Amino acid sequence: MITHGCYTRTRHKHKLKKTLIMLSAGLGLFFYVNQNSFANGENYFKLGSDSKLLTHDSYQNRLFYTLKTGETVADLSKSQDINLSTIWSLNKHLYSSESEMMKAAPGQQIILPLKKLPFEYSALPLLGSAPLVAAGGVAGHTNKLTKMSPDVTKSNMTDDKALNYAAQQAASLGSQLQSRSLNGDYAKDTALGIAGNQASSQLQAWLQHYGTAEVNLQSGNNFDGSSLDFLLPFYDSEKMLAFGQVGARYIDSRFTANLGAGQRFFLPANMLGYNVFIDQDFSGDNTRLGIGGEYWRDYFKSSVNGYFRMSGWHESYNKKDYDERPANGFDIRFNGYLPSYPALGAKLIYEQYYGDNVALFNSDKLQSNPGAATVGVNYTPIPLVTMGIDYRHGTGNENDLLYSMQFRYQFDKSWSQQIEPQYVNELRTLSGSRYDLVQRNNNIILEYKKQDILSLNIPHDINGTEHSTQKIQLIVKSKYGLDRIVWDDSALRSQGGQIQHSGSQSAQDYQAILPAYVQGGSNIYKVTARAYDRNGNSSNNVQLTITVLSNGQVVDQVGVTDFTADKTSAKADNADTITYTATVKKNGVAQANVPVSFNIVSGTATLGANSAKTDANGKATVTLKSSTPGQVVVSAKTAEMTSALNASAVIFFDQTKASITEIKADKTTAVANGKDAIKYTVKVMKNGQPVNNQSVTFSTNFGMFNGKSQTQATTGNDGRATITLTSSSAGKATVSATVSDGAEVKATEVTFFDELKIDNKVDIIGNNVRGELPNIWLQYGQFKLKASGGDGTYSWYSENTSIATVDASGKVTLNGKGSVVIKATSGDKQTVSYTIKAPSYMIKVDKQAYYADAMSICKNLLPSTQTVLSDIYDSWGAANKYSHYSSMNSITAWIKQTSSEQRSGVSSTYNLITQNPLPGVNVNTPNVYAVCVE
């Protein structure tokens, strides 16, 4: 049968040439595997144009015979010596009763057993020749042998030669198709010519005699959605069918071929079968293995198929920036029909595929391990036409609705048998579907994987001293070029540090501004980065670890990074101990088995040991005790350290007296503005209990306690007394406290810094002019901001790098037109802002172009006069004084034409490096730049 179908799906581009080549290859295979059957020659001939052969499981040879005028079934029975009961057994499905068959009129068809008919010659016709006619056929039929090739008509012509000749004809057809470059109109004309050619119709008819041919031709969208399939038996007996199946299809702009083989075993009431297929996607270079099983009965079909990839990851044929490969999976299919109403059928399909990004529905909707169930109904009012509707529902509520109409033309049946409803029933029986195509998914379902088009790597962590600037080494691999890197440095910013762009033209040139070292803190910060390319793709997140060292530490040195006590005070009874812990690291990594020496810097006390080795965590401990009240400072040092690291002072106190056991400040720095205060708190204890209403005397060597250098405060119920210290000038202060005749204790030194400021005047890099920022800009022009106050170390930050970037020295680069805020943070955590206001205009140097092209590039926004550019030169100096233009010796720019210049074909120019204003320059002069005004 030949089946034509039409569907509602939209398809794309068709490669007709590949389809026809694949068809020729399939036919060549068919002739090869069937050469023994053809050589036998018993069943392959025709008896006139209206009598055709049909292979059958019960009667291997049947003849469809059209009654002539004056003929009856009884006449045939008598003249051909065929029993009437035999004829009736072959025609039960054509006539309602034997009596109706006997009344068959001229023009109606009767099926006769062909083995009863004598013949003298049988052979395979040549492509394009008229049908061969068997001698001694049915009365009234001509038995004339038509003209053939001389070799074929010779008396010694063998069946093998006939086979070889036919195979050569098929191969020749394929070769012709291969040698042509088929375009749209030519392909259509060629297809129509082949369809109308006698050789083609003979070829289709022969194939129909020995299997099933199904053609689905989509005429719209360049034939996308079209397919051809052939099931070709190469061994056929009543109980077993061995077959090959070839197919080709062009769906979703992919050309796919299928080649398979299988066996079907027929039992009295059912059929069991298996098959193996190789599926090849020639467009995308994907290969898949399919293994399937079948179980059929009358009015029922079921099959199960497994699909296994045979090709790996490679660049996708039609999905940009993705790799693809076949997805492994399976499906289970059921088809059923009502015996009482065989025109109505139903189907059920479940399919499951495996992979992270599988395109079960389409390549734009990728899913993980998707599955789908399909239910459908179809209606076949006559054998020629089948209409259906399928609904598929899958993972993630994806769904698909398909309407279809198929036209099935069977060459082995008369026209009347294809348009009358009573013949539908035969299609649903086991015998009638013996040569049906294997039910499977011939399209390769694909799995996709995003290509590594953009990757970011930071090979080294950063270790540096406080307030230092450290360059960040980045490794970026990008298919489309790096656009920007986005950082999350919130942890670093919380302590006064930051990640910032260096101000160069490279999008990956970043540096870390390290915060102050925090005594007793972790001083380890985690920041993350993500890269973006020019197409909007993003990389993976990458983490950078930054370790801040104190000023006394050296990078790559095995040294003490932390030295702390477990408590701030102890009883001066020579028994109560304070335990110190020293942490030893190298570049942020803990170091084991490192000797650490300990020493008493000030005060009177006794160490438990003078040295200790670090454990697996890089920690070494020592104890301290004393019998003398007072403060004690202890230090720790490794052999590689040039200076020791001091711990905070601890207090030993006489518990029998009211004694200060703790003194601390709430911060170590403050602004020297007379308002920013540092609060001190002392705690007074006696016999382990807080002392209430105890007078405490505070004194300072710098700053004031409410206008005084010495003052008193009284403790509360919790034994605590507080006081605040301010200063109107920068300097360092040490506060001490005493109670009655107790020992004096001192707090850690604090610092007052001048208020952080940014000067409103800027330094223009190109002309060394200091003044207000010009309100007309040169793109990539640079100026320097000057900060003062704070601790003297500053980190800079731009809130919008597309407008301006700023480097570690405060040098600003103007990238685009707009307003932006630049912030500076000092090491003592003061922050100040500088607002850059949008200019009245900015000029942008593009590329060299003729005047007309320059107008197009700038969208007609060229400088209106030479003055526009001379003002830029006066404000910013020569353009090549800036890093972006440093390699250029000349930037001659077009000026927008006046009306008179337009008539003359000339324009004016101005050079942004040498000035040199010129009038009357020909508009086709090369080496002149398009400089746009924004």
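Backbone N, Cα and C define each Cβ position, glycine as well.
What you see is the original sequence, not a version with the noted changes.
Helix, strand and coil residue tallies for the domain 'LysM' (63-112), in that order: 20 helix, 8 strand, 22 coil [DSSP]. What Swiss-Prot records for 63-112 is domain 'LysM', and it gives sequence analysis as the kind of evidence.
Among the mutagenesis results in Swiss-Prot, ASP236 to Ala has the note: Disrupted salt-bridge between the beta-barrel and the linker, but no effect since acts as the wild-type intimin construct consisting of residues 1-530; when associated with deletion of 531-A--E-934. The residue drawn here is the original one.
Note on ASP279 (mutagenesis position): other Cβ atoms within 10 Å of its Cβ, all shown chains, come to 24. Here the residue is the original one, but Swiss-Prot notes a mutagenesis experiment at this spot, ASP279 to Ala: Disrupted salt-bridge between the beta-barrel and the linker, but no effect since acts as the wild-type intimin construct consisting of residues 1-530; when associated with deletion of 531-A--E-934.
Neighbour count (other Cβ atoms within 10 Å of the Cβ, all protein chains): 21 for ARG434 (mutagenesis position). The mutagenesis experiment ARG434 to Ala is recorded by Swiss-Prot, whose note states: Disrupted salt-bridge between the beta-barrel and the linker, but no effect since acts as the wild-type intimin construct consisting of residues 1-530; when associated with deletion of 531-A--E-934.
Per Swiss-Prot, the feature domain 'Big-1 1' maps to 560-653.
What Swiss-Prot records for 660-753 is domain 'Big-1 2'.
Swiss-Prot lists 787-833 with the feature domain 'BIG2'. When DSSP labels each residue, the domain 'BIG2' (787-833) comes out as 0 helix, 24 strand, 23 coil, counted as helix, strand and coil in that order.
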Integer Cα-Cα distance in angstrom, ARG434 (mutagenesis position) to ASP236 (mutagenesis position): 10
Per-residue pLDDT averaged over the domain 'LysM' (63-112), given as an integer: 83
Structural state of ASP279 (mutagenesis position), classified by DSSP into three states: strand
Secondary structure tally of the domain 'Big-1 1' (560-653) (DSSP, helix then strand then coil): 0 helix, 54 strand, 40 coil
ASP236 (mutagenesis position) to ASP279 (mutagenesis position) - Cα separation in whole Å: 25
